[in-house]
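Trainee: Next up is a structure, given as C-alpha cells.
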Amino acid sequence: MNVFNPAQFRAQFPALQDAGVYLDSAATALKPEAVVEATQQFYSLSAGNVHRSQFAEAQRLTARYEAAREKVAQLLNAPDDKTIVWTRGTTESINMVAQCYARPRLQPGDEIIVSVAEHHANLVPWLMVAQQTGAKVVKLPLNAQRLPDVDLLPELITPRSRILALGQMSNVTGGCPDLARAITFAHSAGMVVMVDGAQGAVHFPADVQQLDIDFYAFSGHKLYGPTGIGVLYGKSELLEAMSPWLGGGKMVHEVSFDGFTTQSAPWKLEAGTPNVAGVIGLSAALEWLADYDINQAESWSRSLATLAEDALAKRPGFRSFRCQDSSLLAFDFAGVHHSDMVTLLAEYGIALRAGQHCAQPLLAELGVTGTLRASFAPYNTKSDVDALVNAVDRALELLVD
C-alpha cells in the first residue's frame, strides 16, 4: 500500500484531463484508467459466458468472475464469498431483501423501522412491502446532530418490530449513525437489520462480521467501478431462507413441468446471464484501490470539504448541512433557489448536484426544499475548492439583490 499522493491519484482518471471541476462523486465516481482498461479488454478479448460453457476461455472467465466475489468478501470481511450476491446496484439489493426475505415473513401489524435520513432506495422498498403485507413503517427521527436518533430505538421497538433499515452514511449530510449500537438494539429484539452502504462503502467499508450486520448493500459505480453492478451481502442462513425473486437459467438445480429445485445461495438469486463486464470492472477497481491508503484518501477529501465550507461560510446567507466533518457538503444560501445557483455553476464549469437528492423526508426534516451538494473525492484538489468558491461568488452577484 502506497502513501496517498493526491496528484498521483488524480492522474489515474482520464475524465479529469479536461478543465471541468467534478464535485458530484456522491452521485457517481469517475473511473480510473485501470477500470476502463479492464472493461475494454473484457469486451475486446473475452469469449464465452460464465457458469455455462466448457471451453477453456469460458472456464477462465468463470474463475475471474468468482474471484471478484472473493475480493468483495475481503473488502467487507465477510466470512464466505458465498454471502455475496451480484445485483444491479444498491436499489436492487434492498428491493431483493424486501421482496425475497421480508415479504414472505411480514404479517399485518408488523413493523419496519426506517430512519428519516434514508435515501429513497432504503425507504420506498419498505413502503411497498408494507402495502403488500399490511405491515407498517415506523419513522426513526433525527437527533440534534442531524443523525438518526439511535438512542430512541428502545422506545420505538415493540414486540411487532421485525426489520430495521438504516444507512451507513447519509448521501445529503454525510452523517454516520452509530451502527453498532443500532444493530445491538435491533438484535436484542430479534429484528433483522438492512444497512444501506451505498455511500459508506466508498469511505469506510463496513466490517460485516464485527458489526454483526444481517444485510449490507452497495453499488460499484460509486466505488470507482462500472455502472450496473451492485452487491448484496447477507448472512448465509438469511440468504438461504430467501425465495428467489427471478426465475431462469443457472439459478435452478432441476426443472420439470412438475416443478423445480433451486441452487444454493448466492446463485439461486442470480438468474440469467449476469453483468460479467460489471463484475470484472468492479474487481479491477478493488485491485486498484488496494494500492492506496483509503484512510489517508478520506482525510484529504474531508479537508477539501472543510476548506470549501469555511470559505463559503464567509458569504452572507450561507447555511451548511454537513455532519461530522464529512467529505459531503450540502449547503444553500438564504433567498437563493438551489436550481438557479446550480444552473449558473454549471455554466461556470462546476459539476455538482442540487435538489432533494432522493431524500425528500430528510430534506423536509431539515426544513428545506432542496440544497446544493458538493461531494469531494480523493481526486479533487484545492484548486477545485477555489474554483467552486469563485463560481459561487459570481452566481451570488447575479442572484442576490
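Yeah, the Cβs are placed from backbone N, Cα and C, and that goes for glycine too.
The following feature annotations were taken from Swiss-Prot:
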ACT_SITE  Cys358  active site, cysteine persulfide intermediate
MUTAGEN   Cys100 to Ala  No loss of activity
MUTAGEN   Cys176 to Ala  No loss of activity
MUTAGEN   Cys323 to Ala  No loss of activity
MUTAGEN   Cys358 to Ala  Loss of cysteine desulfurization
Trainee: Mutagenesis positions Cys100, Cys323, Cys358: which have a Cα within 10 Å of Cys176 (mutagenesis position)?
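Mentor: Cys323, listed in sequence order.
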Trainee: Which Cβ among the mutagenesis positions (Cys100, Cys176, Cys323, Cys358) has the fewest C-beta neighbours inside 10 Å?
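Mentor: Among the mutagenesis positions Cys100, Cys176, Cys323, Cys358, the sparsest Cβ neighbourhood within 10 Å belongs to Cys358.
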Trainee: Whole-number Å only: compute the distance from the Cα of Cys100 (mutagenesis position) to the Cα of Cys358 (mutagenesis position).
Mentor: 24
Trainee: Any idea what the Cα distance is from Cys358 (mutagenesis position) over to Cys323 (mutagenesis position), rounded to a whole Å?
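Mentor: That separation, Cα to Cα, works out to 18 Å.
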